Amino acid sequence: MLKNPFNNNSLINKYQSLINQINTLEDELKTLTDSELRATSFKLKKQYAESKNLESLIPKSFALTREASLRTLGLRHFDVQLIGGLVLNDKKIAEMKTGEGKTLVATLPAYLNALTEKGVHIVTVNDYLANRDQVSMGQIYRFLGLNTGLIQDGMPNFDRRENYKADITYVTNYEVTFDFLRDNMALNLKDVVLRPFNYCIIDEVDSILIDEAQTPLIISNNIQTPIEKYIVAAEITDYLELNTHYKVDEKNKNVILTEDGSKQIEQILSVQDLYDPRDPWIPYIINALKANALYFNNVHYIVQNNRIIIVDEFTGRIMADRRWGDGLHQAIEAKEKLPIRQKTETVAAITYQNFFLLYPKLSGMTGTGKTAETEFEKIYNLSVEQIPTERPTQRKDLPDLIYKDQFSKWNAVAQNCNQIAKIGQPILVGTTTVEKSEMLAQLLSEYKLSYQILNAKPENVRRESEIVAQAGKKGSITIATNMAGRGTDIILGGNINFKIQKKLYDILTLVKNFKRSKKENIFSSSLLSQFEGSSQKFLSVLVSLSNDQKFLKLSDLDILKILRENDCISIPITSYQCSIRYLIDELITYNKKHQEQENQIVKNLGGLYIIGTERNDSRRVDNQLRGRCGRQGDPGTSRFFLSLDDNLLRLFGGSKIQNFMQTQIPDDSPLESEFITKSLDSAQERVEERAYQQRKNLFDYDDVLNKQRNIVYHERRNILESISVQKNIFAYGEQIITELLIELKEDKSCNIEATNLIENLFGRNLVLNYIKTSSLSISNLDLSELKIYLFNEFWLTYQSKITELSIYGEGIIENLERSIILINTDRIWREHLQKMTLLREAVGWRGYGQRNPLYEYKQDAFYMFETREELLRHLVIYDLLRSSIL
């Protein structure tokens, strides 16, 4: 019976029968050879092909995956990890604590669902994690006869398509979403890279589906931008005073111009009305004020290579490809006196909320999902299950220490670091911004303490994995902006893999570069110290590498890449890769005992000591930081240092907190107040509820556009995949004629000449057999006869165009027709997106008239979509009948 350290009886009882079946199969599979295991895997795939029933395959597929993992990686899935895999397969979110092996757990449902041959996507938050997991976990899948794919930034279309064809593909949320948008802009089927969606497992699911839910993924084109207005608006802000000319709403990230402010600006600009629709200044002024009052360098963005780079508030990482919309990004560029880049218009867009709902089967993993369970259930229909830990948690979460102001708090943090550092206990300090991480670094320098800093600055980002991996070493101090999505585990005593990587990199580059110098023997006395304690075989392998011409041609960067990506570990191909594989194994064996000693020393010191320097808006982010210590039953401690003027309390703490701040409290003494602790918890809950309502509101509005998008993309894909679109052309033309005749029937006063009517309809003059007199009025004709006549004339005109174009070669006509429909579909959709954006802004004002903005939005959006379809028909027929190859 499975032990229950988490007291989650209902979950264990639900899956106990399956766990027992999997464990029973384990002994049977252990007796099989590698080839017999692979043959069993092929039998499972055949069973599914015949029965189309995955449920019956769960026990054997999970047992197979467990055995394959043990044979390839030396890692055996614990029973609690089997539960995690079963939860994921049931289309749920598995909440697993840090270090409990989420990456390994995902292999269980991934292998099972890959048996359908419909593809599985494992989505991670960055390229590094996607590459790392594909290389390591891919060994399990390949052992069982499956292939894996990997999508990385900058990969060409051909490679993307091939990797998406794999049984299991590792990809970032960013890449797969943009591939979806690009696929739905393709003019040729060979440019489409994705196949139909099947099953998706999202790692750090709360980061993607909640924290980034409000950020749409956009493909855009540059449009003309009044750069001088941004520059002038930025200069005007120097002449405006806070609370006199404008007010700042920090909660809603907005600024409000006062009447005095409007007059002051109108006087400076010598204009009568800032809101004049013919020459509006107000959006530029508001954005300039926002840029000055609400967005700060080294907090919300950094300046790099004369560009504004956004910093993700949840992960602390830079988002080089993201830009703020509605002119805000240009306003910040003007504020920082940087070159102002062009504004853009949206060509295609989708939110993560709607994108991931396209998967028929969706699940996710996170260390912190339970606090957001309501949102997961209501928007994504995903429940959250807390997976028991393999070992009881030993982490101690100490009470918050609350200081009067920022100055006192940061001094206390530095003093605490100094005290803990004296005993050698490793420390990880979490900060919320680049600016604060660098300020703390200066304070620690005054204590002459050594530290590593990890924030959005490029020089620090490059060393992210190494910094995080070594944060558990004795005596280390690591300062990091938010820890979400930093996939490397913090191992007490340091991460042996990174130690070996660094040592082996030094050895290999020394061997390669020394050989090139040709001055002396590689193992002369001056270099012998580099290999002290190594075995004779280890030294022999180094000698063979020093004579391997392929190895000697590698650059230092090539060697680093091989070691980082572990290419040589997974599938050694060349002789030098086999040699490096041996060296790694040898160094692991040699260093393992020392690593175990270091690990025990740090455990005896109390494990990793976590310091939080501010409560975040979300409890999940705080828990992500705390969760960095106490992994796999290790000891650890966490404590938050707070001040009464932290943003959370200042903006959302309420009037009682404001009054509390006025009392006489010693600057250097922390407060222990149950009232303040409850106020903090209450403030976080209010902010979370507020954020949830904003995301829910966005989802409700975006759902309208999403339904329209699905229709357009479905119709577009049908056109793209059609051998011939002649039926569509006929349908468009006949629908145009039918709509016109309905209009004529309703409007008896119409007096249009037949020749003009046809020319307007089809973009050309026709030979009129039915109507002998060009001056004959439509009103004098029988509409049913006219309908037959116009249908015939349209068909004749179409056939005439086909004959005209057929001389240019086979397939030309089909490609032209398809391209005309696709190009006009994209053009009208692009214009529709702009109109929908304007409509979204406009309906908000209707609420002041006691009208429901969402209802108004739906009604107007429906009408706009109907007119879009009508316009498409007219443009396609007009362009086709007027088209010419030359």
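Keep in mind that glycine also has a Cβ here, set from the backbone N, Cα and C atoms.
If you look for the noted substitutions, you won't find them, since the model keeps the original residues.
Taking Cβ-Cβ distances under 8 Å and a sequence gap of 6 or more within the same chain, the neighbours of THR103 (ATP binding site) are ASP133, SER136, MET137, ASP203. As annotated by Swiss-Prot, ATP binding site applies to GLN81, GLY99, GLU100, GLY101, LYS102, THR103, ASP489.
Variant annotation in Swiss-Prot: SER35 to Gly, described as In strain: UTEX 646 / Bohlin; the structure shown retains the original residue. Under DSSP, SER35 (variant position) is assigned to a helix (H, G or I) in the three-state scheme. When Cβ atoms from all protein chains are considered, those within 10 Å of SER35 (variant position) total 8, not counting its own.
Listed in sequence order, ASP191, VAL192, VAL193, LEU194 are the same-chain residues six or more apart from ASP183 (variant position) with CB atoms under 8 A from its CB. Per Swiss-Prot, natural variant ASP183 to Gly is noted as: In strain: UTEX 646 / Bohlin.
Recorded in Swiss-Prot as a natural variant, ASP211 to Gly carries the remark: In strain: UTEX 646 / Bohlin. In the three-state DSSP assignment, the secondary structure recorded for ASP211 (variant position) is helix.
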**OP:** Quick one: pull the CA-CA distance for GLN81 (ATP binding site) versus ASP211 (variant position), whole Å only.
**Re:** 26
Original post:
Out of these recorded positions, GLU100, ASP211, ASP489, which one has the fewest other C-beta atoms within 10 Å of its own C-beta?
Top reply: ASP489
Subject >> Count of other CB atoms lying within 10 Å of the CB belonging to GLY99 (ATP binding site) >> reply: 21
Original post:
For the ATP site given as GLN81, GLY99, GLU100, GLY101, LYS102, THR103, ASP489, which other residues of the same chain have their Cβ within 8 Å of the site's Cβ centre?
Top reply: MET96, THR98, LEU104, VAL105
Original post:
Including all protein chains shown, what's the count of other C-beta atoms within 10 A of the C-beta of LYS102 (ATP binding site)?
Top reply: 25
**OP:** For ASP183 (variant position), just give me the three-state DSSP call.
**Re:** helix
**OP:** Report the same-chain neighbours of GLY101 (ATP binding site): residues 6+ apart in sequence with Cβ closer than 8 Å to its Cβ, ordered by sequence.
**Re:** LEU75, HIS77, PHE78, GLN81
Original post:
Tell me, how many other CB atoms lie within 10 A of the CB of GLN81 (ATP binding site), whichever protein chain they belong to?
Top reply: 26
